[in-house]
Structure formats: structure tokens, C-alpha cells
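Asker: Here it is, the structure in full.
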Amino acid sequence: MSLLTEVETYVLSIVPSGPLKAEIAQRLEDVFAGKNTDLEALMEWLKTRPILSPLTKGILGFVFTLTVPSERGLQRRRFVQNALNGNGDPNNMDRAVKLYRKLKREITFHGAKEIALSYSAGALASCMGLIYNRMGAVTTEVAFGLVCATCEQIADSQHRSHRQMVATTNPLIRHENRMVLASTTAKAMEQMAGSSEQAAEAMEVASQARQMVQAMRAIGTHPSSSAGLKDDLLENLQAYQKRMGVQMQRFK
């Protein structure tokens, strides 16, 4: 796996699923391929994106700044600086300085990532802030190692939280989660279907599913009534894809 592929993988792992994630993935691909060279416009676009947490925006801003060539005097962006200040915690800053000294002696991506993984996400973000604010300089490879370690720490905690929700025995939470998944699956089906004639059927199924979820929420239904809703939708989507000559079995 190439270095930039690895960076893209780690960064996207902390972005919530949805149309915005696809858009960010495209921007990252363009930046890494050298197709997008307007850092100013890129940062303005990032700043105004909804849903993303300030820290995720900070990390993406850091990656864009590392990758896109820019004039030396280009102004640092406040939204990135604020996100990478370790919540203003002096302990994070102390640890970030210690980490920075170690990273300065490192030259490889994997070496930097290994060192960084033993620090908390707050200290890692602060260390990125030091580099972003030009208070410290490391090689681009080392900076990317720091980015990936930070994303791994964040993704780990997101995964633990997600696992807790999936494993919950509370029927109301499980019911709502199934309805949310069915609704987002229906939305994805509508986007994938496009405008071909064969798409009408898939669109109809997706539309009915969304109406059904709305009705279930409006009248309040038994928690078990949502069981299998998303899987039924995915089966419909796969049947539609087969007719279109597309074989993709890995949705579940």
C-alpha cells in the first residue's frame, strides 16, 4: 500500500458515512494526485462543511496544507489552529512537545506512527498544531505518520462506542438504529439508481421504505417491527444491480 493510500484510508476512517464522505474522498484523491492546487479554495470549502467535528476538520486541513504546494507566506487558518490546540490543556501541550522532540529524530512514516501511537489523541492533535503553526518542522512522511496515529486513536474510540450501541440490549435503541440504517440505505439506493428506466423499480422500493420508516416513527411501533428492514432493502438493491449487470455482493 502506498503512503498516500494509507493516509487516505486512515483519514476517511474518522469521517462519518454519507454523501459528504464521498465528496471528501474525491477531494483527497485529487489533492494526492496533484489535480487540486488551490489551497485557499480547498480550506474555505472545508471550513463550511456541515456535520464534521472541529477536530476532523483540523486534521483534514493539516493534511491539505501538507500536500498542496502553497506560497510560503500563506496565512494559517484559525479553524485548524483552534482544532489542533489540544483543548487548551497544558498537559497535552507538554506531552506534544516531548513527542515532537522524538519525531524530529525520526525519518520514516511507520517509525513516526509507532512512536505517536503511545500518546493520547489530545497530545497528538497538539503536536500537529505545533507543526501546523510552524513552531516545529518534521519531514512530510513523519507528519503523515502523526496524522495516521491520531486517526487510529479516534477510530478506536468510535469503534468501541459503535460496538456498545450494536451490542446494546435496549430494544428501543436497537429499533431506532435499524430504522436509521434502513432510511440511509434507501437514500443510497435512490442516489445509485440514477435516471435509467430500470431504476424506477429501485427508486420505488427505496421511496416506500422511507415512507414506511416515517410512518413507523409517527405512530410508534413495536421494537421488533424493524427487524430485517435494512436486509430486505439490500436484497432489492442487489437484485436491481444484477439486472443492470453489476455484481456487488459486499453490502451487508
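Each Cβ is built from the backbone N, Cα and C atoms, and glycine gets one as well.
Sharing the features that Swiss-Prot gives for it:
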MUTAGEN   ALA41 to Val  No effect on filamentous virion particles morphology
MUTAGEN   ARG95 to Lys  Complete loss of filamentous virion particles morphology
MUTAGEN   ALA167 to Thr  No effect on filamentous virion particles morphology
MUTAGEN   THR168 to Ala  No effect on filamentous virion particles morphology
MUTAGEN   GLU204 to Asp  Complete loss of filamentous virion particles morphology
Asker: Count the Cβ atoms, other than its own, that fall within 10 Å of the Cβ of ALA41 (mutagenesis position), considering every protein chain shown.
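Answerer: Its Cβ shell of radius 10 Å holds 10 other Cβ atoms.
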Asker: Measuring Cα to Cα, how many Å separate THR168 (mutagenesis position) from GLU204 (mutagenesis position)?
Answerer: 33
Asker: Let me know how many other Cβ atoms fall within 10 Å of the Cβ of GLU204 (mutagenesis position).
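Answerer: If we count other Cβ atoms within 10 Å of GLU204 (mutagenesis position), we arrive at 12.
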Asker: Hey, what's the Cβ neighbour count for ARG95 (mutagenesis position) at 10 Å?
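Answerer: Cβ-Cβ neighbours of ARG95 (mutagenesis position) within 10 Å number 19.
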Asker: Check the DSSP secondary structure of GLU204 (mutagenesis position), expressed as helix, strand or coil.
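Answerer: GLU204 (mutagenesis position) sits in a helix per DSSP.
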Asker: Reported as an integer number of Å, what is the Cα distance between ARG95 (mutagenesis position) and ALA41 (mutagenesis position)?
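Answerer: Cα to Cα, ARG95 (mutagenesis position) and ALA41 (mutagenesis position) are separated by 33 Å.
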Asker: How big is the gap, in Å, between the Cα of GLU204 (mutagenesis position) and that of ALA41 (mutagenesis position), rounded to a whole number?
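Answerer: If we compare the Cα positions of GLU204 (mutagenesis position) and ALA41 (mutagenesis position), the gap is 39 Å.
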Asker: What is the total of other Cβ atoms whose distance to the Cβ of THR168 (mutagenesis position) is within 10 Å?
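Answerer: There are 12 of them.
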